[in-house]
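As recorded in Swiss-Prot, the features of this protein are as follows:
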ACT_SITE  His794  active site, GMP-histidine intermediate
BINDING   Asp95, Cys488, His593  Mn(2+) 1 binding site
BINDING   Cys488, His624, His719  Mn(2+) 2 binding site
BINDING   592-596, 719-720, 768-771, Ser775, 794-797, Lys870  GMP binding site
MUTAGEN   Asp65 to Ala  Abolishes formation of guanylylated RtcB intermediate
MUTAGEN   Asp95 to Ala  Abolishes tRNA ligation activity
MUTAGEN   Asn592 to Ala  Abolishes tRNA ligation activity in vitro
MUTAGEN   His593 to Ala  Abolishes tRNA ligation activity
MUTAGEN   Phe594 to Ala  Abolishes tRNA ligation activity in vitro. Can be rescued in presence of archease (PH1536)
MUTAGEN   Glu596 to Ala  Abolishes tRNA ligation activity in vitro. Can be rescued in presence of archease (PH1536)
MUTAGEN   His719 to Ala  Only produces few amount of guanylylated RtcB intermediate
MUTAGEN   His794 to Lys  Loss of function. Still able to form some guanylylated RtcB intermediate but is unable to carry out subsequent transfer of GMP
MUTAGEN   His794 to Ala  Loss of function. Abolishes formation of guanylylated RtcB intermediate
MUTAGEN   Arg798 to Ala  Impaired formation of guanylylated RtcB intermediate
MUTAGEN   Arg802 to Ala  Impaired formation of guanylylated RtcB intermediate
Amino acid sequence: MVVPLKRIDKIRWEIPKFDKRMRVPGRVYADEVLLEKMKNDRTLEQATNVAMLPGIYKYSIVMPDGHQGYGFPIGGVAAFDVKEGVISPGGIGYDINCLAPGTRVLTEHGYWLKIEEMPEKFKLQRLRVYNIEEGHNDFSKVVFVAEREVGSEEKAIRIVTESGKVIEGSEDHPVLTPEGYVYLRNVKEGDYILVYPFEGVPYEEKKGVILDESAFEGEDPQVVKFLRERNLIPLQWKDPKVGILARILGFALANGYISENDNLTFHGKEEVLREVRKDLEELGIEAIVAEEDKLKVTSREFAFLLEKLGMAHDSIPEWIIEGPLWIKRNFLAGLFGANGSIVEFKGDVPLPITLTHSRELLNDVSRILEGFKVRAKIKMGKNGSYQLVIEDEDSIRNFLGRINYEYDPEKKARGLIAYAYLKFKELMKGNLMTFEEFARDRGYEGGFVAEKVIEVKSVKPEYDKFYDIGVYHSAHNFIANGIVVHNCGVRLIRTNLTEKEVRPRIKQLVDTLFKNVPSGVGSQGRIKLHWTQIDDVLVDGAKWAVDNGYGWERDLERLEEGGRMEGADPEAVSQRAKQRGAPQLGSLGSGNHFLEVQVVDKIFDPEVAKAYGLFEGQVVVMVHTGSRGLGHQVASDYLRIMERAIRKYRIPWPDRELVSVPFQSEEGQRYFSAMKAAANFAWANRQMITHWVRESFQEVFKQDPEGDLGMDIVYDVAHNIGKVEEHEVDGKRVKVIVHRKGATRAFPPGHEAVPRLYRDVGQPVLIPGSMGTASYILAGTEGAMKETFGSTCHGAGRVLSRKAATRQYRGDRIRQELLNRGIYVRAASMRVVAEEAPGAYKNVDNVVKVVSEAGIAKLVARMRPIGVAKG
């Protein structure tokens, strides 16, 4: 989607209501550098989709640190009417569930790739998906390939089906069953799951050029220009378009012709030509249905291209014969889709599959089929025509499982179910059902088949990473090993110490923090609560922590919402979420979560800084962590619930990730209660970490944190949260549910929600930078209330994925570079240091400058790091 932008001023941009589904415009806060980064992913498209949701007020907003998220952009803000609007987990914060490395993913061209190969080599490749609503397989481009660390105590689930298909992934990864999606952990032996029976072929890489401009010497220059504009020349072996061209050429040799005036026409059934047209459109070629059984290509240039690729000959072109197996497979599937016979059975025995054409071409086809272990004979018919015949059962099975048909939906679906049946025959002894019985009992539209699960195991992963793929298609699934698969915050603690006092002991201090505050992937807290004991934490948040000795009573005055959202309901949180959260309470986690010892090195507003208790040269500590696995599980649980409910409420669904329900619905209110519980867990978590930070300072400096070191909390802000607030819209006060995803509340002076000790100057806003760069403290403003529902940015925002960062940076080198700059880093692994390299993030100075110039937050102070502890 190309999203138009209208410049308002130097740092404000508007996404106009260019799509009739948009209820409001989009508003983007960014300079030109930051905006260009947003254009490189789906940030602006996601903001456009948010603008389509019911009950939205004013704008769909993107902060300068905005980047692509799940459903909503990270750095996105949207306010919905509490009566007419919606609530969406994707607008508050959500991650992904994943599959094991080595999992094979099926592409549109019929070859498999390992899921971990996708990010580097095949990000432009389209994948096969199951279009649930229309009941057939389809193709989709990839939105993202994501990865995450496997937790130290995390288990994976491995399931095996009766035909030997295996899938292994995180416990929360969904697979498709006849009744809908089910988490891997909930699959039981004897259950049925949906599989895509096609086996396909391995990928073979071939380098070089198939066709370049020299092939068109003497032709009209417009032909070359047309083809170059559509990236159809030069045509290289590695180009994903080659597979499409191979199957179109196969179809054209049987059911296409080029007229004397260079018009290209395909003929066939309407549903077949519809599929051909989709492939043509993917190449940028327009085609129109001239009659019920004819599809005409409007460009003579494409006809010239097919001629050069071999359509004018009565034999298979050399480039197909010389090509890798997957290219041959696409050519043959297009050819048999056009003119091959549909597979039929007599009881449990398959009848021969035939193809009628010239003897020369059939001889070529027979030779190519041998590479797929398919034996064929060529026979002469009564009328002098020639027929290729595949008649032995092994060859029929290999043809259906490795080649099959393209373009003809009926042939393809029946061929897939037939292949599954022939595999089923091998496994069954006696009492064998006929093919037609099997198709009725196990077959689904599109050629999908229900297979019984014969083994389910919980296993300890022998690998470090899980992977997942996001696709653009609304089906939001992909074929993996033949199976269809489918609140955070920041706290700032001040001290009375100066850099001069801390610098000599910075290594000892950071090492002590690292020792006392559990961190790392799957890290567990120092206290041991059973999952049945955390309901009080979910209700009382930071108050529970203080009541249990983790902090001081006055801490609660300095936390957003007092560290406790009213209305949290532990009953709305699943047992699984509690089981994930309980052992992690009081731990930092990994990735971009951190403890950072900082020095206030610049004061922009002395009056406000004084109110916040800050001075130049002062040492402060910043804590960034959230609700850990509990918060993720809450979002995951309710996404599934809402996906089932959304059709009931007839809510627009512009993006599969952007699931939502009416805020006042039963599902909406229950999710809001669960989200509050997750937020309370996060506040309790940061409160416990604060207690251990104070203990660490006491251990190193031998001084009392309260009486000597003055280690008060400056403030604690949430940046993945939904809140019911009152705001002014078009001169009227309205109640809204504000979604802040990777965005921070920024209330102005005088607002009743701002703590009394800061009410004269405005709410503190904490903006962490990336590792090794500055962080900022700002103050909320009236400008934020007027423009952004009292919201501003939350940090620097990534520009490189974690995988890309590890390819570009080495953790040990980054750590040494930071040490050379006077920043000591202690991390659970050097990989995390590489993932969090400063270059993996946007320039936080630019981000803060934009919000300051926009007047949606006011600069107060800048802090630079001198010590970092990371999980």
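Cβ atoms are placed via backbone N, Cα and C, with glycine included.
Overlay of Swiss-Prot annotations on the structure.
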{"residue": "Asp65", "record": "mutagenesis position", "DSSP class": "strand"}
{"residue": "His593", "record": "mutagenesis position", "DSSP class": "coil"}
{"residue": "His624", "record": "Mn(2+) 2 binding site", "DSSP class": "strand"}
{"residue": "His719", "record": "mutagenesis position", "DSSP class": "coil"}
{"residue": "Ser770", "record": "GMP binding site", "DSSP class": "coil"}
{"residue": "His794", "record": "mutagenesis position", "DSSP class": "coil"}
Report summary line: With His593 (mutagenesis position) as reference and a Cα-Cα limit of 10 Å, the qualifying recorded positions from Asp65, His624, His719, Asn720, His794 are His624
Query raised in the report: What residue among the binding-site residues Asn720, Ser770 has the most other CB atoms lying within 10 A of its CB?
Result: Asn720
Query raised in the report: In Å, rounded, how far does the Cα of Glu596 (mutagenesis position) sit from the Cα of His624 (Mn(2+) 2 binding site)?
Result: 9
**Report entry** Packing count at His719 (mutagenesis position) (other Cβ atoms within 10 Å of its Cβ)
**Finding:** 29
Requested in this report: Could you check which of these mutagenesis positions, Asp65, His719, His794, sit within 10 Å of Leu595 (GMP binding site), going Cα to Cα?
Outcome: none
Query raised in the report: Nearest to Asn720 (GMP binding site) by Cα distance: which of the recorded positions Asp65, Phe594, His624, His794 is it?
Result: His794
Requested in this report: Just name the most isolated of the recorded positions His593, His624, His794, going by other Cβ atoms within 10 Å of its Cβ.
Outcome: His593
Requested in this report: Identify, among the mutagenesis positions Asp65, Glu596, the residue whose Cβ has the fewest other Cβ atoms within 10 Å in this structure.
Outcome: Glu596
Report summary line: His719 (mutagenesis position) and Phe594 (mutagenesis position), compared by Cα position, are separated in whole Å by 15
Query raised in the report: Looking at the recorded positions Phe594, His624, Ser770, His794, which has the shortest Cα distance to Asp65 (mutagenesis position)?
Result: His794
Query raised in the report: If you draw a 10 Å sphere around the Cβ of Leu595 (GMP binding site), how many other Cβ atoms fall inside it, taking every protein chain shown into account?
Result: 27
Query - Ser770 (GMP binding site) to Phe594 (mutagenesis position) - Cα separation in whole Å - result: 10
Report task. To the nearest whole angstrom, state the Cα distance for the pair His624 (Mn(2+) 2 binding site) and Phe594 (mutagenesis position). Result -> 5
